[in-house]
Amino acid sequence: MSNPGGRRNGPVKLRLTVLCAKNLVKKDFFRLPDPFAKVVVDGSGQCHSTDTVKNTLDPKWNQHYDLYIGKSDSVTISVWNHKKIHKKQGAGFLGCVRLLSNAINRLKDTGYQRLDLCKLGPNDNDTVRGQIVVSLQSRDRIGTGGQVVDCSRLFDNDLPDGWEERRTASGRIQYLNHITRTTQWERPTRPASEYSSPGRPLSCFVDENTPISGTNGATCGQSSDPRLAERRVRSQRHRNYMSRTHLHTPPDLPEGYEQRTTQQGQVYFLHTQTGVSTWHDPRVPRDLSNINCEELGPLPPGWEIRNTATGRVYFVDHNNRTTQFTDPRLSANLHLVLNRQNQLKDQQQQQVVSLCPDDTECLTVPRYKRDLVQKLKILRQELSQQQPQAGHCRIEVSREEIFEESYRQVMKMRPKDLWKRLMIKFRGEEGLDYGGVAREWLYLLSHEMLNPYYGLFQYSRDDIYTLQINPDSAVNPEHLSYFHFVGRIMGMAVFHGHYIDGGFTLPFYKQLLGKSITLDDMELVDPDLHNSLVWILENDITGVLDHTFCVEHNAYGEIIQHELKPNGKSIPVNEENKKEYVRLYVNWRFLRGIEAQFLALQKGFNEVIPQHLLKTFDEKELELIICGLGKIDVNDWKVNTRLKHCTPDSNIVKWFWKAVEFFDEERRARLLQFVTGSSRVPLQGFKALQGAAGPRLFTIHQIDACTNNLPKAHTCFNRIDIPPYESYEKLYEKLLTAIEETCGFAVE
């Protein structure tokens, strides 16, 4: 009988599984790499390569190889870009890990491990970023069925809810609790909400050696479809962003109040602590209830004014079948009314003689100041006077290279050429641009130029589709020219009455208007940081914080320290200087390394839209002007839809609206983009949709065509042609296929 121990001196058979890589470096501005992994047992001649995954920074391979490893052998796993490897020696290198014999023994039979990619040599100039996930198993321990592992869980979901893994400047791993706003060295095992630490800001950390970060495969056995997970995250981001782009969003109720409705549909407000209820909206000061109704402008769509038997005025909301005593126009414009009221009080204090004999008229905001639609109308009139009467701004691009080709053509033009009538053509397509092609061009282009993959912008938060300028955009040496281009495109969208599909943080629009940034602006962008800074201001931090006037910044995996003031690293934050610290921190947070980028973007925007034309708008209004309404009001859509060769009782019409109501916000936006060329709604609602020759309503057209055909859109006329499908299920299937799988223009 052979002795098993005698095999220790010979090669050992191990199975290496290369599962996936994450966050690879992006070296081309307009293209993503085609990564593949190469496995080499150094000096033995054993060499294997995975399949190539197209156009991604997060490739997933899940391929295994049986290797014979000697006692002193090492294994090198390298990642390469297949697009570049044929150009020259060493081209296309994206990073590698080298496993020496002691590391192989340590990693063997421990499940999947996440390893940081490194350079080939310490003197190499290649930029490397990202991680690779691998496992090493003894060959005699492998069963017949391999475990399916979801790669995304190895990176994103291996911590309990509410926790995040970060690294200090020295590289040590720390764990951030977003619920209690505390940090710790030990890896958490329970959700963040179960930890009861006193609320305090993040602490600084001392330098220590970085421990090896491992992820056991057994903990990741519950697989889920990464595409579904990605779609859920994307949909949540989309919903969060859309919830911000209403035309008039009433402010939140005061703390302790709830809005409720009686069985008869009457809206009232309950103070939960005292149990007292009232018909009056607590958000609206009672001294504003006597404002002249005519000065407030028209009621929102679907509302009506009525009187009770005693003559008291109330308001009927036919959209929700409710009634209330508070004027809905006051809730919508409350911040403007109060601002105007404060301005008038200041003026009255400075003037000996009152210029306004009627207090009621004084409290009323002038319509041109309050009514966004009216202000937008004035802006359009002023812009139309700048548009040349002759000539066109002609741009021809391909869908595949829309960003690069648009950039080259737009940047060659003079600013006044961008004011000419916009005429867009997609190469190889016969569509004539009466507005619809331009809307689609802006829709597609905004998706490309605002994509964080290109490095110009980054998401301000993980849970919402709002963008901010990437302080590390300088990895592209021409980045300032691209920001200049983005500003021009935003200006062109506003000038020609179109919209950008995407949005920035509200402080960005505030800066675009030339206004200063405050701590309050931080709340929407980074609520955790905002809470931490507020905590610092409101509490005695003596002996609690070990902050200095130096902050850390993660630049593509590298921790960079920034001093908020000269020699800030050696200046501790205390009770005396904490206000200065917060002020400098806020200023750094919004302007860190982006001054040049923002000025380039602002220059491009103001070349098309002079800044003095925007002085009557605030940042929320500017966002709506640039991006339009994100929230789609289905009732408004129905009311402002024209029917052609069909009636409201036609099955096609009823089934169409049934499908629309079943769609989530993202698919409704895609349907709107399919028919009109834009996923955004004008500020005035669907009644203001523009066609080839002015306003043109959304149109449902039932056509006599084969029911195997897909619905067809005419973006210049906001019309969708629908064959007479036999069932709702078939219409739903065909409509879904059309909005998600088709593109291109033609001439009939």
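The backbone N, Cα and C atoms fix where each Cβ goes, and this holds for glycine too.
Original residues only.
Copied over from Swiss-Prot:
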{"type": "ACT_SITE", "residues": "C716", "note": "active site, glycyl thioester intermediate"}
{"type": "DOMAIN", "residues": "1-119", "note": "domain 'C2'"}
{"type": "DOMAIN", "residues": "251-284", "note": "domain 'WW 2'"}
{"type": "DOMAIN", "residues": "297-330", "note": "domain 'WW 3'"}
{"type": "MUTAGEN", "residues": "T56 to A", "note": "Increases auto-ubiquitination; when associated with A-57"}
{"type": "MUTAGEN", "residues": "L57 to A", "note": "Increases auto-ubiquitination; when associated with A-56"}
{"type": "MUTAGEN", "residues": "W535 to D", "note": "Loss of catalytic activity"}
{"type": "MUTAGEN", "residues": "H547 to A", "note": "Partial loss of catalytic activity"}
{"type": "MUTAGEN", "residues": "H547 to F or I", "note": "Activates autocatalytic activity"}
{"type": "MUTAGEN", "residues": "Y581 to A", "note": "Loss of catalytic activity"}
{"type": "MUTAGEN", "residues": "C716 to G", "note": "Loss of activity. Loss of ability to ubiquitinate SMAD1 and SMAD2 and no down-regulation of SMAD1 and SMAD2 protein levels"}
{"type": "MUTAGEN", "residues": "C716 to A", "note": "Loss of catalytic activity. Increases SMAD7-bound TGF-beta receptors in membrane rafts. Decreases interaction with TTC3. Decreased VP40 virus-like particle budding"}
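For the mutagenesis positions W535, Y581, the greatest number of Cβ atoms within 10 Å around a candidate Cβ is found at Y581. Under DSSP, residues within the domain 'WW 3' (297-330) fall into helix, strand and coil as 3 helix, 13 strand, 18 coil. The distance from the Cα of W535 (mutagenesis position) to the Cα of Y581 (mutagenesis position) comes to 13 Å. Note on proximity: among T56, L57, Y581, the mutagenesis positions of the record, the Cα nearest C716 (mutagenesis position) is that of T56.
Distance noted between the C-alpha atoms of T56 (mutagenesis position) and H547 (mutagenesis position) is 39 Å.
According to DSSP, the secondary structure content of the domain 'C2' (1-119) in residues is 13 helix, 52 strand, 54 coil. In this structure the C-alpha atoms belonging to L57 (mutagenesis position) and H547 (mutagenesis position) are separated by 36 Å.
Averaged across the domain 'C2' (1-119), the predicted model reaches a pLDDT of 82.
Each of the mutagenesis positions L57, C716 was scored by the number of other CB atoms within 10 A of its CB, and the lowest score belongs to L57. Counting neighbouring Cβ atoms within 10 Å of each of the mutagenesis positions (T56, H547), the lowest count belongs to T56.
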